[in-house]
Structure formats: C-alpha cells, structure tokens
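This report concerns only the one structure given below.
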Amino acid sequence: MKFDPQKYRELAEKDFEAAWKAGKEILAERSPNELYPRVGFSFGKEHPLFATIQRLREAYLSIGFSEVVNPLIVEDVHVKKQFGREALAVLDRCFYLATLPKPNVGISAEKIRQIEAITKREVDSKPLQEIFHRYKKGEIDGDDLSYLIAEVLDVDDITAVKILDEVFPEFKELKPISSTLTLRSHMTTGWFITLSHIADKLPLPIKLFSIDRCFRREQGEDATRLYTYFSASCVLVDEELSVDDGKAVAEALLRQFGFENFRFRKDEKRSKYYIPDTQTEVFAFHPKLVGSSTKYSDGWIEIATFGIYSPTALAEYDIPYPVMNLGLGVERLAMILYGYDDVRKMVYPQIHGEIKLSDLDIAREIKVKEVPQTAVGLKIAQSIVETAEKHASEPSPCSFLAFEGEMMGRNVRVYVVEEEENTKLCGPAYANEVVVYKGDIYGIPKTKKWRSFFEEGVPTGIRYIDGFAYYAARKVEEAAMREQEEVKVKARIVENLSDINLYIHENVRRYILWKKGKIDVRGPLFVTVKAEIE
C-alpha cells in the first residue's frame with residue numbers, strides 16, 4: 001500500500017535496522033483468493049496449425065519468396081484446362097458451389113387478403129410487388145428483404161418475417177442449383193491464374209509462395225484426412241529450370257523445421273500438369289519421429305511434392321516460362337512438430353476430446369468460498385491457524401486463546417477448543433494440503449510419502465486448517481454484525497472440498513470427471529472455534 005517516504009527516511013537515519021524490519025507494514029493483508037497460484041497472468045495459446053503456418057511464412061520469406069493470395073473460388077474450366085483428359089476424375093474430388101434461385105413471386109388477391117389479416121390494415125400491392133421485382137433482378141439482397149417489406153407495409157420486422165413464412169411458401173420450397181464455381185482442391189489451380197497475369201511482366205526469377213486453404217471432397221474425414229486442409233505452396237519461374245531446383249528449395253525450406261537428410265523419389269501418380277518424370281516426392285528425416293508409435297518410427301516421412309509444370313498446361317494461360325511448383329500439407333508438418341497422430345485431434349481439439357487443462361490451470365480454480373471481509377477478520381483467521389499449529393497435539397479437553405481485540409466496536413475473544421475427552425486439539429488431517437497432481441485433486445500431508453506429489457504437482461497453498469480458519473473468522477464477523485454474544489464453529493470429517501470451505505468451478509469439476517480423474521480430500525479434521533463477543 002502507499003506509504004510516506006519521509007517517515008522512512010527519518011526512521012532509517014535514527015535506526016536503519018528498525019526501519020528495514022518495519023518495511024513489512026506496507027504489505028497489505030490479502031484475501032486468500034488473491035494469493036498465488038489463484039492469482040496469475042493468463043495468456044492466450046496459439047493453435048498448432050496456425051503456429052506452423054506462421055513458421056512456414058517466415059521460412060519462405062527467409063529464402064527469398066514473396067507472399068501472394070491465390071484465387072480460392074474458381075470456375076471448373078480451369079481444372080479442365082490444367083488437367084486435360086484427367087479433369088473429370090479431378091473434378092469428382094471438388095466441391096461445387098450452389099445457390100438458391102430467386103423465385104418469381106406473384107401477389108394475388110388471396111395473398112393480399114392474407115397479408116391484411118396479419119397486419120389488420122388495408123394493403124397496397126404495388127410497392128410490395130416492386131420490392132419482389134427488384135429482388136428477382138438482384139437489386140435487393142436476401143438479407144434486406146424482410147426489412148424492406150416491413151418498411152413498405154409499415155410493420156415491424158417480426159411481422160414481416162411472419163408474412164414471408166405464411167403467405168409466400170415459394171421461399172421455403174427453393175432448392176440449391178449448382179454453379180460452375182468450385183472450391184480450389186489444390187493450390188495449382190490458383191497458381192496458373194496468378195501467373196497468367198504476371199509471368200511476362202516481372203523480372204526473372206519469379207519466386208512466390210501462398211499458404212491457404214484447399215477443399216477436397218473426401219469419402220469422409222478420418223485420422224489422416226479432412227475436407228479442408230492448408231497447402232503451403234510455392235512457384236519458381238525462370239528460363240532455365242530443372243528438378244534440381246525443386247530439390248534445393250525443398251531442402252532450404254525443410255531444414256528450418258529440423259529435418260536433417262533428404263531423399264527424392266519419382267512420384268508414380270504422374271499428374272498431367274507436370275512434365276513427365278519431374279513429379280517428385282520429398283522424403284525427409286526428422287529426429288522427433290525416431291522410435292515414435294507411428295509408421296514413421298525410422299524417422300523418414302514423405303513431406304512434400306514438387307514438379308515442373310507442363311508446357312501443355314502453361315500454354316493454356318499464355319505462360320511462356322518453365323515453372324517449378326512445390327507444395328506440402330501444413331497439417332502433416334504440424335503433426336510432426338507437435339507430436340500428433342490424428343489430424344482431427346490437432347485441428348479440432350475442442351471437438352475430438354483433446355481439451356487439456358494443466359495442473360496449474362486446475363489449481364487456479366480451487367478457491368476459498370467464505371472469506372473474511374475485514375482486516376480484523378483476516379487477522380482472526382491467521383490467529384486461528386497459528387494457534388492450531390502450535391497446540392495441535394495438546395490432549396483434550398483444552399482451550400487456547402487465539403485472538404482478543406476489537407471488531408466493529410465490540411470486544412472479541414476467539415478460542416480454539418476441544419471439549420471432548422481423550423483426544424487432541426486438532427484431528428490428524430488438520431495440516432493436509434490440497435494439491436493438484438496429474439489432473440487429480442488430493443488432500444495430503446507434507447510427508448516423505450507424498451513428496452513427489454508436491455514437487456511434481458501444484459500445491460494450492462491451502463491446508464484444511466486454512467480453509468476452516470477463513471470460514472470460522474467469517475462466521476465471527478457475521479456474529480459481530482448481528483450483535484450475537486457467542487458463536488461456535490465445528491469441522492469434523494472431510495469428504496468434499498466444501499467441507500474445508502473450498503470450491504471449484506463446475507466446468508473444471510466436469511473436466512476432471514470427463515478425464516476420469518478424481519477429487520480425494522477425505523480426512524479427519526476435527527477442529528472447533530468458539531468466539532465470545534461483548
């Protein structure tokens with residue numbers, strides 16, 4: 001808290017040691033929920049896919065390639081121009097875009113009567129007919145239709161939507177009609193379009209890259225395939241090119257991701273947009289794969305493909321220079337870098353069960369439920385803890401004064417007591433601490449047996465006696481406010497977090513159960529606090 005510098009300068013001149021020790025007084029007593037690990041600075045997390053995309057962007061830029069955005073929605077004629085006779089087989093893998101046709105909407109006398117029944121007023125059909133006519137011609141967008149109908153009929157939007165739904169069923173009967181537009185199934189489709197505009201205008205060599213989505217109509221999604229994926233693709237345009245240029249680009253790019261050795265093999269697929277015998281598979285060795293549980297446990301994986309575009313395909317776009325194209329799937333690279341064996345779990349962790357909370361994440365959500373609201377209340381809680389620690393093993397019956405002082409204008413005395421005979425002031429579990437270890441929550445003593453839980457897990461810093469003391473101090477505060485003369489608070493067997501005045505957010509509790517984890521805080525606390533208020 002704020003302090004007076006002059007006071008401390010004068011105190012230091014008189015007695016530096018005393019001034020130094022007095023420094024503690026500027027540290028305010030904090031609520032237990034404002035103590036670490038419950039207090040911390042949160043930060044966002046990168047998605048592994050987009051983190052890999054960013055690294056790929058930097059890698060391409062570092063070897064002199066410039067970034068472009070290629071067309072994503074393309075006419076199917078481009079696939080036919082690039083693939084020739086193979087086009088139909090390729091188009092079978094493409095998603096075609098469909099649109100809803102704009103219906104011819106007629107306004108009959110019957111429909112006018114229906115509208116008047118809804119609006120409770122006479123309706124002029126001409127302005128309404130004009131709106132539907134403009135909508136049919138494409139002058140009005142569909143999302144503006146209900147607004148404009150409401151405007152000409154002088155009704156609210158809800159009534160306009162009701163009119164469309166009940167009076168004009170032709171809108172509900174519309175069926176999509178396919179167009180000739182497709183979603184790009186691979187980046188090559190976009191490269192031909194891009195290069196057709198710049199290949200004869202920029203100085204050679206032209207070095208471009210693009211990292212963007214492609215869409216492929218797979219039979220279904222599984223551990224290795226999704227309907228949409230990211231392609232990290234580049235082109236090199238020059239008068240003199242060979243397969244060796246592709247090898248050089250592949251090595252320069254992939255070495256930046258930890259790949260160490262490379263093998264190149266002719267691809268048996270022989271796509272028609274590549275010159276024969278130039279389509280090449282790139283195999284690379286990565287030490288992270290060695291000994292893994294995947295089929296790449298020897299460290300080698302097919303990671304990229306390159307080739308030189310065929311002049312028969314380039315000629316369709318009047319591109320007069322050879323073009324080397326290299327591409328790799330970002331998802332495959334990200335799976336290697338982040339250790340995934342299922343692309344669905346990596347791309348859609350929120351859907352495919354890979355949500356992860358660390359022990360620290362869980363520990364941060366374990367909080368004290370009832371907390372004293374005054375500085376005196378916090379001091380009472382601390383006094384209860386100190387008294388319990390000092391006299392925990394004293395034989396009963398026994399009583400120890402923990403605090404005496406003023407609260408809310410009243411004199412308060414707080415005792416830690418045990419009235420039953422032949423026991424101790426505190427039960428055996430009073431010093432158990434709540435610890436999060438490997439996703440589970442435990443209440444355990446700080447002994448050699450449990451050392452690994454404290455060292456490898458995340459201790460919350462809250463013992464059973466701490467949680468109970470805060471609760472007892474809060475009850476003393478409430479008693480003082482209500483002008484009660486006495487209050488007694490007892491703790492017995494602990495079964496749940498709530499028994500020691502702790503709680504955890506329901507979402508985190510569900511996460512632990514979903515992961516088949518456990519919350520085990522059972523133990524005998526047996527502590528009683530009694531307060532006298534005058």
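Glycine too: its Cβ is placed from the backbone N, Cα and C atoms.
Unsubstituted: the structure retains its original residues.
These come from Swiss-Prot:
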type: BINDING; residues: HIS186, MET187, THR188, SER231, ALA232, SER233, TYR273, TYR274, ASN325; note: substrate binding site
type: MUTAGEN; residues: THR423 to Val; note: Shows higher activity than the E418N/E420N mutant with both suppressor tRNA(Opal) and tRNA(Amber), and the activity with tRNA(Opal) and tRNA(Amber) is almost 30% of that of the wild-type SepRS with tRNA(Cys); when associated with N-418 and N-420
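Counting only the Cα atoms, the space from TYR273 (substrate binding site) to THR423 (mutagenesis position) is about 88 angstrom. In the three-state DSSP assignment, the secondary structure recorded for HIS186 (substrate binding site) is coil. Ranking the binding-site residues HIS186, THR188, ALA232, TYR273, ASN325 by other CB atoms within 10 A of the CB puts HIS186 at the bottom. Comparing THR423 (mutagenesis position) with ALA232 (substrate binding site), their Cα atoms are 72 Å apart once rounded. The substrate site in the record is lined by HIS186, MET187, THR188, SER231, ALA232, SER233, TYR273, TYR274, ASN325, and its two most distant CA atoms lie 18 Å apart. When secondary structure is read from DSSP and collapsed to three states, TYR273 (substrate binding site) falls in the coil class.
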